[in-house]
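Report on one structure; see the data block that follows.
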Amino acid sequence: MAKKVTVTLVDDFDGSGAADETVEFGLDGVTYEIDLSTKNATKLRGDLKQWVAAGRRVGGRRRGRSGSGRGRGAIDREQSAAIREWARRNGHNVSTRGRIPADVIDAYHAAT
């Protein structure tokens with residue numbers, strides 16, 4: 001005997017019937033998902049439209065990350081000190097602390 005299992009998504013907002021889509025949104029660093037009918041999804045987007053228009057976009061859709069995600073690779077204290085010393089001797093303006101600009105690091109690697 002065969003069984004058929006059907007999963008029906010119900011509108012999370014008002015429970016009025018089947019949800020047509022899952023909407024993802026974020027607030028205060030927390031991402032939410034809500035299953036909504038087309039009508040309620042349109043209403044949510046309309047309600048948020050004025051806030052979205054006044055805000056700044058800080059990211060897009062998530063993508064899978066490859067590798068360690070550390071970019072060019074971390075540099076240790078000794079290497080950082082050597083790069084800063086080389087940069088000062090060669091006319092680059094670098095701070096005593098903090099991030100070393102990528103162009104300075106590239107110039108250091110090209111020269112050494």
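Cβ atoms are placed via backbone N, Cα and C, with glycine included.
Spatially close to D28 (mutagenesis position) yet at least six residues away along the chain is no residue at all, judged by Cβ distances under 8 angstroms. Swiss-Prot lists D28 to A among its mutagenesis entries, and the accompanying note reads: Loss of activity.
Every protein chain considered, the tally of other Cβ atoms within 10 Å of the Cβ of R45 (mutagenesis position) stands at 13. Swiss-Prot documents R45 to A as a published mutagenesis change and attaches the note Loss of activity.
For the recorded site, R84 (mutagenesis position), the DSSP three-state label reads helix. R84 to A appears in Swiss-Prot as a published mutagenesis result, with the remark: Loss of activity. Can form dimers but does not bind DNA.
Quoted from Swiss-Prot for the published mutagenesis R97 to A: Reduced DNA-binding, in fragment 66-112. The DSSP secondary structure for R97 (mutagenesis position) is coil.
Counting Cβ atoms from all protein chains shown, R99 (mutagenesis position) has 10 others lying within 10 Å of its own Cβ. Among the sequence features in Swiss-Prot, the mutagenesis site R99 to A is noted as follows: Reduced DNA-binding, in fragment 66-112.
Recorded in Swiss-Prot as a mutagenesis result, P101 to A carries the remark: No change in activity. Can still bind DNA and form dimers. The 10 Å shell around the Cβ of P101 (mutagenesis position) contains 14 further Cβ atoms across the protein chains shown.
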Inter-residue C-alpha distance, R99 (mutagenesis position) and R84 (mutagenesis position) (nearest angstrom): 10
Rounded to the nearest Å - Cα separation of R45 (mutagenesis position) and P101 (mutagenesis position): 40
Fewest other Cβ within 10 angstroms of its own Cβ, chosen from the mutagenesis positions R84, R97: R97
